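The structure appears right after this line, and notes come after that.
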Amino acid sequence: MVPEPGPTANSTPAWGAGPPSAPGGSGWVAAALCVVIALTAAANSLLIALICTQPALRNTSNFFLVSLFTSDLMVGLVVMPPAMLNALYGRWVLARGLCLLWTAFDVMCCSASILNLCLISLDRYLLILSPLRYKLRMTPLRALALVLGAWSLAALASFLPLLLGWHELGHARPPVPGQCRLLASLPFVLVASGLTFFLPSGAICFTYCRILLAARKQAVQVASLTTGMASQASETLQVPRTPRPGVESADSRRLATKHSRKALKASLTLGILLGMFFVTWLPFFVANIVQAVCDCISPGLFDVLTWLGYCNSTMNPIIYPLFMRDFKRALGRFLPCPRCPRERQASLASPSLRTSHSGPRPGLSLQQVLPLPLPPDSDSDSDAGSGGSSGLRLTAQLLLPGEATQDPPLPTRAAAAVNFFNIDPAEPELRPHPLGIPTN
């Protein structure tokens, strides 16, 4: 972030001989800030350890999350504790030489967190809109280059201008004695805010809006394909039965409702992510520009807006993994939980639950989402516990060869509509399975 600047090494404020007494009633504020600091450090440390220790989470997409959690961890360990003392005592109570260093780390860590959020949105954008070419575009070396570029930009926007005094160019106001606040000039604030917030936030809005439109479009495609294939299968079997005109329409409505709910969930997810980002950071950057123009923001209000931006580093390790099913499973294996072993044994003992017709599940492949004929080597599912699979195989055997070749190919990105936050980047080689080809 670009905090309200503080004194440089050339300034000579009247630093206090020792820490002053904290104002009355600050005990509750100190307790709340300590909880925020502890939660930020613990949550980010836990998720970094989770990704490093769980092989299922070691992929290119999660590399950006490690960078995000690292920047947020630095905010919790390096930036928040001095900021808490600064807010409680109303002045800088640490060593004088640490003021400029802390200010530079404040700018760098918060800017790196915002830039990492931008990289995550770009990674999601490439993974959803072109999953088959994702591995060719987002290689580990390119991901490393993007992360290093984000950290380099954050460092250049913090240490270099502050050490060289660029933030004071054209600024006539002297620093307040004993304060550690960055009193930057308007040109510096505009350039730094544009590079570290406004441009990344524009990219985040663009990519997430494109993802939302693609998710809605693909949800409609999957619903129409599933409905059409179900009706084709019922016509091909041609089993004599009493006609029930309301059954097909009810099934179609159920499928359409299910996929509409998935699209709605995607919309809510993006709304939460974008809303959290802008609610925490936009007020601070607006106040930062206003402060550089008119110097009319009180220190207390500016501290509140600054801590609101800090809270983004607290919520990132909670919100982002909350919508990723692989993180939930890995967290259940990583943390000691008395119920987890029994649940895993129960799931392993009843494989028929995973092959039943329970509807499409997020994170599955296209063959598992749509009622496609199974490959010939899946004979293990032909027992009594998987009657749905044998019924699909019978449907495929009854199709005529001429009819099978006339089916249009499935869109290769249809599986992405199931849950665009749980796509596995390790399996981008998704090939459409031709409908109606006999498996024998």
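Counting starts with 1 at the first residue shown.
Cβ from N, Cα, C; glycine included.
Here the original residues stay in place, and none of the substitutions has been built in.
For Asp106, Asn288, the entry in Swiss-Prot reads serotonin binding site.
Listed in Swiss-Prot is the mutagenesis experiment Asp106 to Ala, annotated as follows: Abolished G-protein coupled receptor activity in response to serotonin. Taking the Cβ of Asp106 (mutagenesis position) as centre and 10 Å as the limit, one finds 27 other Cβ atoms among all the protein chains shown.
Swiss-Prot lists Cys110 to Ala among its mutagenesis entries, and the accompanying note reads: Decreased G-protein coupled receptor activity in response to serotonin. Around the Cβ of Cys110 (mutagenesis position), a 10 Å sphere holds 29 further Cβ atoms from the protein chains shown.
Among the mutagenesis experiments that Swiss-Prot reports, Ser111 to Ala or Thr is described with the note: Decreased G-protein coupled receptor activity in response to serotonin. Ser111 (mutagenesis position) falls within a helical segment according to DSSP.
What Swiss-Prot notes for the published mutagenesis of Leu182 to Ala is this: Decreased G-protein coupled receptor activity in response to serotonin.
Here Swiss-Prot describes Ala192 to Tyr as a published mutagenesis experiment; the accompanying note says: Abolished G-protein coupled receptor activity in response to serotonin. Ala192 (mutagenesis position): 25 other CB atoms within 10 A of its CB, across all protein chains.
What Swiss-Prot says about the mutagenesis result for Trp281 to Ala is this: Abolished G-protein coupled receptor activity in response to serotonin. Other Cβ atoms within 10 Å of the Cβ of Trp281 (mutagenesis position), summed over all protein chains shown, number 24.
Put simply, Leu182 (mutagenesis position) is 13 Å from Ala192 (mutagenesis position) when counted between their Cα atoms.
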